[in-house]
Amino acid sequence: MRISIGRIAWQILAVLIAVAFTIEHDSICDESIGACGEPIHTVIRLAKRDDELARRIAADHDMHVKGDPFLDTHYFLYHSETTRTRRHKRAIVERLDSHPAVEWVEEQRPKKRVKRDYILLDNDVHHSNPFRRSVLNRDGTRRAQRQQPQSPREIPSLPFPDPLYKDQWYLHGGAVGGYDMNVRQAWLQGYAGRNVSVSILDDGIQRDHPDLAANYDPLASTDINDHDDDPTPQNNGDNKHGTRCAGEVAALAGNNQCGVGVAFKAKIGGVRMLDGAVSDSVEAASLSLNQDHIDIYSASWGPEDDGKTFDGPGPLAREAFYRGIKNGRGGKGNIFVWASGNGGSRQDSCSADGYTTSVYTLSISSATYDNHRPWYLEECPSSIATTYSSADFRQPAIVTVDVPGGCTDKHTGTSASAPLAAGIIALALEANPELTWRDMQHLVLRTANWKPLENNPGWSRNGVGRMVSNKFGYGLIDGGALVNMAKTWKTVPEQHICTYEYRLANPNPRPIVGRFQLNFTLDVNGCESGTPVLYLEHVQVHATVRYLKRGDLKLTLFSPSGTRSVLLPPRPQDFNANGFHKWPFLSVQQWGEDPRGTWLLMVESVTTNPAATGTFHDWTLLLYGTADPAQSGDPVYSATPATSQGVLSRVHQLTSQVEESAPISFPDLTSAGNCHDECNGGCTESSSATSCFACKHLTQTLRNKGGSGFKCVQKCDDTYYLDGDKCKMCSSHCHTCTKAEVCETCPGSLLLIDVDNMPHYDHGKCVESCPPGLVADYESNLVQAKCIWRKDLCGDGYYINAVGKCDLCDSSCETCTAPGPMSCEKCSKGYGKGSIGYCRPCCPEGSTKSWQCEDCSKPDPTLLIDSNKSSGFGLMFWIVVSLIAACGICACKKCASETKSSNVEYAPLAQYNATNGAINLGAHTDDEDDDEDEVFVNPQIV
């Protein structure tokens, strides 16, 4: 009996540990085990903006509102008495949650965020200047000031007289080999960032600095930490980071102060948000500030660069990013520039940083004065380009302004790289203000210069002939080339997404032991449904892996063109034993390639511990791109065979006969000649797609003709859907659709209701906010945010835990609502719950039935039981579990030290022998299952 209790206790403890640590981001805590920090504020969301209602709700709960709302309808609430007990505060929040006007409420906890510079002894030149904080209101005068037309472009006289300009080696050929970022070529065409607004998200900026004051933009500035409009940082000796970044972008030129900013005529603002506790809501409020006014947001911070953290933006920050690219700048999209990270000395990777792996950001790396990688550089395939920065104290760093009112030549790290990139991007926006956020990503990577950095190892040529590196992206940003290409750039076609989910053969999840290598292949043919992606932009891999030491894992992706991207290198400092859950790894290295063909994901371990165990669960390939070339001069890929045959048969049909419903007989008409390419059989007007006798490909109804006219097209335009050989109009609330009233994508930042399995909802409708019972999903599809049924956030085999993240169901459950066997909705294969109410193993066929197993030969009546009963029973079970766990915790260390080997019943998978290159298949004999999803190869051959 003692042995049985001990075994049960250990099983319970294992479940509790799994529940506690199965999380998406390392910063997400589990309050049930006391792992959370004290909440710093509470956020509520109302149905629409109503400041007076928000204040009344707060007052009724002995709280108060601070600052302006963010994301339109979200408000910061603070408890009136900070000495209240935690239990009292929680009770207030629970009452808030039940208020009929409150759609959502959450206590916000601090997240660890660090500035991406490092400390050198500053040789600063300080000027006497008062360092003050005063509130500056945003008024109509300020707004009108920015809207006034600027004077014509003036060609500056170089070199500038500013005293430290001579030390800005990265701007005038001062790097080894005479290299720089070719900014002077843009300046000499008169571009200096006019009419472009840049906001520095950081610890604030000194708005009255003599080298910034004339360019200061109050509409691009605020204080989220203290909830006022003045971004001036506290003068405590530490808060100089944001001011330094601002000076790199827009320090004045020709005023004999410090050096010059890259975009010295741009408007510069700052958000004070790092000078206090940082939460998801603080980040969201910063990222969503005045998105129609601000053009570029520059951020030189992120999760800890310690080599052991996986973390990224929370749900509110992700929504802010999404709204920015959808609605910002009048629908052209805000441009988010991010520093790639300073964890190189700890062998960190920016692939573990959810800000740099966001599709919406331009991740910027660094290079040194002598064109090498700096010691702090992090590698990842999401880095798009590089600027110069610092190395060590023996080499020159970056010149900029400093607080209070001085200058420095010691600005460092990738913190210095992101603002330089933002300034150069501002030059391109002045040259072409119509550029979208995706246009800018195209331009930056197409014009980047890899030649100054070519002597660094790791460069490779991708499938379209561009050189790319995990260290430097596509190379140094080239200001002159960027501006020149921007001037003639045409807006890229709409971005689409294709999703391919890998189906893992049994055993699922797949046990992994020791040093292993798994190779999974996916065959891609454009898109299984919807608009095809033939010209790649971003590539994402969402993967779930559990392993004893997360830092021993390595993930590599191979495209059909042979481009190899190391999505995750080994990180020796990362001893996390929980792996990662659906982490969005990003690569921009396949940009421009044709995605069709076989993709291969290699998952391997570099461990030296043969007893290291884990499980591989799932992976999904997300391909972002367009159906047409981005620019007219780009290579044109052939259409898929299936599509070509379909189009060909349609042409033959139109050529051979006229539809019965056609109101005219085409042979009776005389063709005008020189018909449009889409015409078939003649036309009544030359070169007009609306005057054809018949169409080669598709007939599209004209919206402005009330549906009575048509034009011939090769494919349906946006706001139309394909029905046979006709393009019919979508409903006016759709951007694209699959049927007239079933939207596929929505205009602006509207949310798409995607609940086809729940017909009582308006599936396919575009809405401003999700109806009750549905939740907004900004993560699964970055092209179109959706309203989904809450369970769909995770999928089969997972449930939503207490902190809103996906956790694994118990192994006995195929689907579940909570942890443990008591919460199964449907039992796994080989389990049943027909007689006892929870899933347990089926009795062997022909064996004597006993209380230890389930008679699975009988139908399961519990499938019809109300889920509320099951949930209540499950709650009782977990109360008992907690008591047993508390009793068994004392023996935890002793038992753990005695338990050395794995208790996984599956035979070990293939292991790679690094000494002789052999692949050891161990005792695995089920070759048929292996062939379904794995091809074991010698990595030296690959």
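Numbering starts at 1 and runs along the chain as displayed.
Cβ coordinates are placed from backbone N, Cα and C, and glycine is handled just like the others.
In this structure the noted substitutions are not present, so the sites keep their original residues.
The model shown is predicted, which means the values in this text are computed figures rather than measured ones.
Features of the protein shown, as given by Swiss-Prot:
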- ASP202: active site, charge relay system (ACT_SITE)
- HIS241: active site, charge relay system (ACT_SITE)
- SER415: active site, charge relay system (ACT_SITE)
- ASP124, ASP211, LEU252, ASN255, GLN257, GLY259: Ca(2+) 1 binding site (BINDING)
- HIS127 to Leu: No visible phenotype (MUTAGEN)
- GLY307 to Glu: In h254; lethal at late embryonic stage (MUTAGEN)
- PRO313 to Leu: In h520; lethal at late embryonic stage (MUTAGEN)
- GLY341 to Glu: In h427; lethal at late embryonic stage (MUTAGEN)
- GLU378 to Lys: In h42; lethal at late embryonic stage (MUTAGEN)
- SER415 to Glu: In h384; probably catalytically inactive. Lethal at late embryonic stage (MUTAGEN)
Let me spell it out: for each of the recorded positions (GLY259, GLY307, PRO313, GLY341), count the other Cβ atoms within 10 Å of that residue's Cβ, using every protein chain shown. Which one has the most?
GLY341
Between the recorded positions ASN255, SER415, where is the Cβ count within 10 Å the lowest?
ASN255
In whole Å, how far is LEU252 (Ca(2+) 1 binding site) from SER415 (mutagenesis position) when you measure between their Cα atoms?
20
Could you check which of the recorded positions ASP202, ASN255, GLN257 is the closest Cα neighbour of GLU378 (mutagenesis position)?
ASP202
Cβ neighbour count within 10 Å of LEU252 (Ca(2+) 1 binding site):
24
Rounded Cα distance, in Å, between GLY259 (Ca(2+) 1 binding site) and PRO313 (mutagenesis position) is 34
About how far apart, in whole Å, are the alpha carbons (Cα) of ASP211 (Ca(2+) 1 binding site) and GLY307 (mutagenesis position)?
37
If you measure C-alpha to C-alpha, which of ASP202, LEU252, ASN255, GLN257, GLY307, GLY341 (recorded positions) come within 10 angstroms of HIS241 (active site, charge relay system)?
ASP202
Using a Cβ cut-off under 8 Å and a sequence separation of 6 or more, which residues in the same chain sit near ASP202 (active site, charge relay system)?
LYS115, HIS241, GLY242, CYS245, GLY270, VAL271, ARG272, MET273, LEU274, ALA299, SER300, TRP301
Close in space but at least six residues away in sequence, with Cβ under 8 Å from that of GLN257 (Ca(2+) 1 binding site), the same-chain residues are ASP162, PRO163, PRO210, ASP211, ALA251, VAL401, CYS407
Based on Cα distances to LEU252 (Ca(2+) 1 binding site), point out the closest of the mutagenesis positions GLY307, PRO313, GLY341.
GLY341
With every protein chain in view, how many other Cβ atoms are within 10 Å of the Cβ of ASP211 (Ca(2+) 1 binding site)?
30
